[in-house]
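Trainee: Swiss-Prot feature annotations, pasted as is:
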MUTAGEN   Cys16 to Ala  Still represses PhoP-regulated transcription
MUTAGEN   Cys28 to Ala  No longer represses PhoP-regulated transcription
MUTAGEN   Cys39 to Ala  No longer represses PhoP-regulated transcription
Amino acid sequence: MKKFRWVVLVVVVLACLLLWAQVFNMMCDQDVQFFSGICAINQFIPW
């Protein structure tokens, strides 16, 4: 039963990361001033 909890935890974390990446890309597309520096770094990270 403990292993099942770990699987759920990993899936939730991965889902959050994917969602965060989507939001990040939207912000970069809109060219928000605050995110411009982070977006430059973000281009080097393969999502």
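Glycine is no exception: its Cβ is also placed from the backbone N, Cα and C atoms.
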Trainee: Highest Cβ count within 10 Å among the mutagenesis positions Cys16, Cys28: which residue is it?
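Mentor: Answer by Cβ density within 10 Å: Cys28.
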Trainee: Could you give the Cα-Cα distance between Cys28 (mutagenesis position) and Cys16 (mutagenesis position), in whole Å?
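Mentor: Taking the Cα atoms only, Cys28 (mutagenesis position) lies 18 Å from Cys16 (mutagenesis position).
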Trainee: Using DSSP with the three-state reduction, classify Cys28 (mutagenesis position) as helix, strand or coil.
Mentor: helix
